[in-house]
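Student: Found this in Swiss-Prot, in case it helps:
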- Gln137 to Lys: In strain: Isolate 13 (VARIANT)
- Glu245, His429, His433, Glu459: Zn(2+) binding site (BINDING)
- Asn364, Leu375, Asp378, Asp400: Ca(2+) 1 binding site (BINDING)
- Asp419 to Asn: In strain: Isolate 13 (VARIANT)
- Glu430: active site (ACT_SITE)
- Asn437, Arg438, Thr440, Gly442, Asn445: Ca(2+) 2 binding site (BINDING)
- Arg470 to Ser or Ala: Slightly increased secretion level (MUTAGEN)
- Arg470 to Glu: Loss of secretion (MUTAGEN)
- Arg470 to Lys: Normal secretion level (MUTAGEN)
- Cys634 to Ala: Catalytically active against casein (MUTAGEN)
Amino acid sequence: MRGLLLAGALALPASVFAHPAHQSYGLNRRTVDLNAFRLKSLAKYVNATETVIEAPSSFAPFKPQSYVEVATQHVKMIAPDATFRVVDDHYVGDNGVAHVHFRQTANGLDIDNADFNVNVGKDGKVFSYGNSFYTGQIPSSAALTKRDFSDPVTALKGTTNTLQLPITVDSASSESTEEKESYVFKGVSGTVSDPKAKLVYFVKDDGTLALAWRVETDIDSNWLLTYIDAKSGEEIHGVVDYVAEADYQVYAWGINDPTEGERTVIKDPWDSVASEFTWISDGSTNYTTSRGNNGIAQSNPSGGSSYLNNYRPSSSSLSFKYPYSVSSSPPSSYIDASIIQLFYTANIYHDLLYTLGFTEKAGNFEYNTNGQGGLGNDYVILNAQDGSGTNNANFATPPDGQPGRMRMYVWTESTPYRDGSFEAGIVIHEYTHGLSNRLTGGPANSNCLNALESGGMGEGWSDFMATAIRLKPGDKRSTDYTMGEWASNRAGGIRQYPYSTSLSTNPLTYTSVNSLNAVHAIGTVWASMLYEVLWNLIDKHGKNDAPKPTLRDGVPTDGKYLAMKLVMDGMALQPCNPNFVQARDAILDADTALTGGENQCEIWTAFAKRGLGAGAKYSSRNRVGSTEVPSGVC
């Protein structure tokens, strides 16, 4: 927002800020531009066509754990001199592809931005992989032995001073944890939880390896991992931000905002497979309010970090019906309806994503995973009418096992003001940040959409999912859609162009990214490409307008849900911090894994139309476009 790195924020064009929004917390109070500290994209992706590695015959078909051995042997073959560890978040997706993630180590410490992901097919062979391992010289362990580096408190103070964090560290002290060179800080004020520090290595922009402290500070509007040089205690090498800006009377699923329909009363809307405890239980406690296994929704007028004791409506009869009118004012007068709408939209999206493969083992957001894999205790904290800002929204995605946090704001660009919780596309956009961050790089690593281009694609995936869900029964490929039109009170929405298959209406192509340096603008290009994929698949397979897909052998039978499924499967295949070309290849690979490549022509044609054809080349400053479709594909 305003040029600051607020990953997951919805964002607006500059013109929307003619009347600046009030900001009360976090980085919005400062002038430090965190974009300067974004991590660089280091990974390469070897797609399924390029991967011709045979797994040992004894592993085909693989047993429940043998895919880890296949992946490990592959890493040893590609990087024979590297030391590494297996990240404990591997799983087999519902398309039959296993995902295993590795972290490179040096002298017993993690190289925090050196990752390797291996995707193993159902036949027990390596399907594709991504690699950002460091290949340069590993430094001597002498610095560690002699402890020739700054102490963690110095690192915390250096981080706070350089980034101008609104926290007080004068009385900070550090306590060691059970992990090697890992500390938690006490005596710090202004943070949601005690800051942490861990000694790691970090691959710098110039390709060299630096010893660094990874300092974690959650200050509500920003949840930061700061890599500060362990010797100087001042130079910052990179920053990751986890924040990416019964009977229910609601706008039903598929109604994007109040201009598209009326509120209705919906009874027991949960999916009993995706939400086996319903939406208002966590398996041990049954609630009579907007709290359950998938989310907890409440009012947050102060904009603070506390939520458990915040106000939420309660009904002993489980009748969550509260008045709302678009002409009502102030927004606090309809807070009950706002909380229930937010709770409904987030929960029903959870259930849809579960059906499409975002399950417990894939790192979804649930308090109780009920023995289905993954880590629990991480429902989504859903703050309605959050007082920490206006005219926006954001989502914080920490690693699996820690709650996601969505902040929905009031929009002040109309009279009366409008509440973002009543525009489903905004809620879906924010929740999708949690989806894309958990799937890319694995559930245990939330650092994999932090480069400029990958962060842009994060915004694009969020817009795409919101738009796909918004489609109406009578829509055709000539139908255009905007983002945030109702909440912002802007006829053209909050993006540069509407999403359209017309190059006249929306002329964005791959090379448009060369002139862009903001994630939301880059995301509009990516989502425009995915909108082309969506309609090519709908033209081939038809469109299911029901709130859930029909699956045949795990494959959606229609084009809309198939496109959403392939996009999600591609997230799990692609490397950490991918670029457009790699993400395109991952979607093509997802189709190969799911359908045997039945839709390669439609996918290639869609990407080629907007310049991401077979000859497209990535460069951070001079991307080369291509409208070429590979021969023999169509």
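Each Cβ is built from the backbone N, Cα and C atoms, and glycine gets one as well.
Computed from a predicted structure; not experimentally measured.
In terms of burial and nearby residues, how do these features look in this structure?
Tutor: Of all the Cβ atoms in the protein chains shown, 8 others lie within 10 Å of the Cβ of Gln137 (variant position).
When secondary structure is read from DSSP and collapsed to three states, His429 (Zn(2+) binding site) falls in the helix class.
For Leu375 (Ca(2+) 1 binding site), other Cβ atoms within 10 Å of its Cβ number 18.
If you take the C-beta of Asp419 (variant position) and look for same-chain residues 6 or more apart in sequence within under 8 angstroms, you find Pro331, Tyr334, Ser338, Ala384, Gln385, Met408, Val410, Trp411, Ala487.
Secondary structure at Thr440 (Ca(2+) 2 binding site), as computed by DSSP, is coil.
On its own chain, Arg470 (mutagenesis position) has Gly254, Asn256, Ala424, Gly425, Tyr481 as residues at least 6 apart in sequence with a Cβ closer than 8 Å to its own Cβ.
Taking all protein chains in view, 10 other C-beta atoms sit within 10 angstroms of the C-beta of Cys634 (mutagenesis position).
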Student: To the nearest whole angstrom, state the Cα distance for the pair His429 (Zn(2+) binding site) and Asp400 (Ca(2+) 1 binding site).
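Tutor: Roughly 19 Å, rounded to the nearest whole number.
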Student: Looking at the recorded positions Gln137, Asn364, Leu375, Glu430, Asn437, Arg438, which ones sit with their CA no more than 10 Å from the CA of Glu459 (Zn(2+) binding site)?
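Tutor: For Glu459 (Zn(2+) binding site), the recorded positions whose Cα atoms are within 10 Å come to Glu430.
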Student: Per DSSP, Cys634 (mutagenesis position) is which: helix, strand or coil?
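Tutor: Reduced to three states, the DSSP call for Cys634 (mutagenesis position) is coil.
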Student: Let's check the environment of Asp400 (Ca(2+) 1 binding site): how many other CB atoms sit within 10 Å of its CB?
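Tutor: There are 24 such Cβ atoms around Asp400 (Ca(2+) 1 binding site).
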Student: Quick one: what's DSSP say for Arg470 (mutagenesis position), helix, strand or coil?
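Tutor: Assignment for Arg470 (mutagenesis position) reads helix.
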Student: Looking at the binding-site residues Asn364, Asn437, Thr440, Asn445, which one has the fewest other Cβ atoms within 10 Å of its own Cβ?
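Tutor: Least crowded of the binding-site residues Asn364, Asn437, Thr440, Asn445, by Cβ count within 10 Å, is Asn445.
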Student: Pop the Cα-Cα gap between Cys634 (mutagenesis position) and Asn445 (Ca(2+) 2 binding site) into the table, whole Å please.
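Tutor: On Cα coordinates alone, these residues lie 37 Å apart.
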